[in-house]
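Engineer: Sharing a structure, written as structure tokens. Questions coming.
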Amino acid sequence: MSSGLRAADFPRWKRHISEQLRRRDRLQRQAFEEIILQYNKLLEKSDLHSVLAQKLQAEKHDVPNRHEISPGHDGTWNDNQLQEMAQLRIKHQEELTELHKKRGELAQLVIDLNNQMQRKDREMQMNEAKIAECLQTISDLETECLDLRTKLCDLERANQTLKDEYDALQITFTALEGKLRKTTEENQELVTRWMAEKAQEANRLNAENEKDSRRRQARLQKELAEAAKEPLPVEQDDDIEVIVDETSDHTEETSPVRAISRAATKRLSQPAGGLLDSITNIFGRRSVSSFPVPQDNVDTHPGSGKEVRVPATALCVFDAHDGEVNAVQFSPGSRLLATGGMDRRVKLWEVFGEKCEFKGSLSGSNAGITSIEFDSAGSYLLAASNDFASRIWTVDDYRLRHTLTGHSGKVLSAKFLLDNARIVSGSHDRTLKLWDLRSKVCIKTVFAGSSCNDIVCTEQCVMSGHFDKKIRFWDIRSESIVREMELLGKITALDLNPERTELLSCSRDDLLKVIDLRTNAIKQTFSAPGFKCGSDWTRVVFSPDGSYVAAGSAEGSLYIWSVLTGKVEKVLSKQHSSSINAVAWSPSGSHVVSVDKGCKAVLWAQY
């Protein structure tokens, strides 16, 4: 390398090596400098002694020569001289031996020092490697520390932001809590005033009805009194024959002729006032019942005498609502069809022939409808809603009669009890509530522990299907769970067979199960390769005679299973383009209706 290059021109690693060598030289020179100086002095002495030894050796050879040259010298002097030379040689020999000894020691010391220096070099290299590793670790730790400081700053800023937001939310919450308290008080006051006004209105209505009744009674009494003054011919088809049925002894065997003649005799011998009172009592008793039951709806043996036909053809496809349709139900007489959707309305349709004609709409709900049910007479319709309430309308005039509020979550199912005077509702707030329609209040609240998706009722038992995969059986009188059954999936729907001895359930594991309520055991399980439960509120239904079960699938097909064989009886498809939410089978057994998540409803029949 050229001597003209400066130190700065060398690479960094060369400069580093040079600095390390100079540093090592400074550290090690102080320790070995004195030894090296002494060693050099000893070498100089050794060289001097070597020269002296050579000189003495030369003189040793010269002495005999001088004796040979000058044999006449004095012998005594020569002996003395020889003794001195011998002593001097012995002395030099000892000094030489001592010097050789010291030289060996110094050589050994040099070897030891060299070994020690090599060990120190290795230690220094190891230390340098450790130092480099430590420096790298320090660099990494400094980088990590810098990152952590950055993250800490970010977290502190985020924490401060969250704290500010929390303080703001706390202030807002305090203000809203005050407003809520004030609004609650105002609402309570308004409810109190509203109840008082309703009571006054009811009293006024009752008074008007009483006045009308009195006027009708007075007019009727007047007309009957005028008619009683005229002679009454005895005819076999006279309506006064009803009195005979009420006053005659039922244990006595009488013929129709004897009954009629006895009625005529009693009528002729009876004063006008008694006859008038009897007729008035008859008409009065006829006007007592405010909830008449149509004769075609009375069925002492549910499902008996009904011809159920498995549907095979879509008779009518129509858009039932503006959006998703969640519920569908036939009236007890199979004449009316009710549908409920997310457009907050319940719509009534009249089924005749192969058509469904729109009859009217029931409004008043503030959110989507989740379930629908008619009472046993078909006069009232009950609907549950996502606005935390259930509502009752009269079917004849489409008027909203009752609004049942009290749940803190959306009401997913509401059903009439068999007496039609009480209602059970199940909600997403994990409670079931029992309502009395006479007093229009909630008389019982039961905490179920899980969101309730559907409800069915018997005389004294309420069965509820829940999100936690359990079916719970409640005793209405004791408000306690009689028993519960856990399935493999979340329960979406329940239904009872006509005899109310078997319970049909649908769950999110895509299985339908029939449970025998007498043995509390699963009797049958229905499934199909293409069947899939589409939502947490997919409804299923028994046929009116309990021979079939029907359910809609997520891909839009309607599946019908035979209870007798346990196999799929029919699969109806190509009409729905989205998941089927609910299915209803008409009480007459001739029609089936399915509704989907789109807006469609399909009327199915056998022909």
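Backbone N, Cα and C define each Cβ position, glycine as well.
The following feature annotations were taken from Swiss-Prot:
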| type | residues | note |
| --- | --- | --- |
| MUTAGEN | Ile17 to Trp | Abolishes interaction with ATG5 |
| MUTAGEN | Arg24 to Asp | Abolishes interaction with ATG5 |
| MUTAGEN | Asn206 to Ala | Decreased binding affinity by 36-fold with RAB33B. Decreased binding affinity by 254-fold with RAB33B and colocalization to phagophore; when associated with A-209. No change in interaction with ATG5-ATG12 complex; when associated with A-209 |
| MUTAGEN | Asn209 to Ala | Decreased binding affinity by 9-fold with RAB33B. Decreased binding affinity by 254-fold with RAB33B and colocalization to phagophore; when associated with A-206. No change in interaction with ATG5-ATG12 complex; when associated with A-209 |
| MUTAGEN | Glu226 to Arg | Impairs interaction with WIPI2 |
| MUTAGEN | Lys490 to Ala | Abolished non-canonical autophagy without affecting canonical autophagy. Impaired conjugation of phosphatidylserine (PS) to LC3 proteins |
| MUTAGEN | Phe542 to Ala | Impairs interaction with PPP1CA; when associated with A-540 |
Engineer: If you run the three-state DSSP split on Phe542 (mutagenesis position), which class comes out?
Structural biologist: strand
Engineer: Round to the nearest Å and give the CA-to-CA distance linking Ile17 (mutagenesis position) with Phe542 (mutagenesis position).
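Structural biologist: That separation, Cα to Cα, works out to 95 Å.
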Engineer: Can you figure out which of Asn206, Asn209, Lys490 (the mutagenesis positions) comes closest in space to Phe542 (mutagenesis position), comparing Cα atoms?
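Structural biologist: Of all the candidates listed, Lys490 is nearest in space.
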Engineer: Starting from each candidate's C-beta and looking 10 angstroms out, tell me which of the mutagenesis positions Arg24, Lys490 has the most other C-beta atoms.
Structural biologist: Lys490
Engineer: Using the alpha carbons only, what distance in Å do you get between Asn206 (mutagenesis position) and Arg24 (mutagenesis position) once rounded?
Structural biologist: 119
Engineer: What is the nearest of the mutagenesis positions Arg24, Asn209, Glu226 to Lys490 (mutagenesis position), using the Cα of each?
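Structural biologist: That would be Asn209, nearest by Cα distance.
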Engineer: Report, in whole Å, the straight Cα-to-Cα distance of Asn209 (mutagenesis position) from Arg24 (mutagenesis position).
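Structural biologist: Distance between the two Cα atoms comes out at 123 Å.
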Engineer: Rounded to a whole number, how many Å is the Cα of Asn209 (mutagenesis position) away from the Cα of Glu226 (mutagenesis position)?
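Structural biologist: For Asn209 (mutagenesis position) versus Glu226 (mutagenesis position), the Cα atoms are 25 Å apart.
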Engineer: Work out the three-state DSSP category of Glu226 (mutagenesis position).
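Structural biologist: For Glu226 (mutagenesis position) - judged by DSSP and reduced to three states - the answer is helix.
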Engineer: I want to verify one value. Collapsing DSSP to three states, which class is Lys490 (mutagenesis position)?
Structural biologist: coil
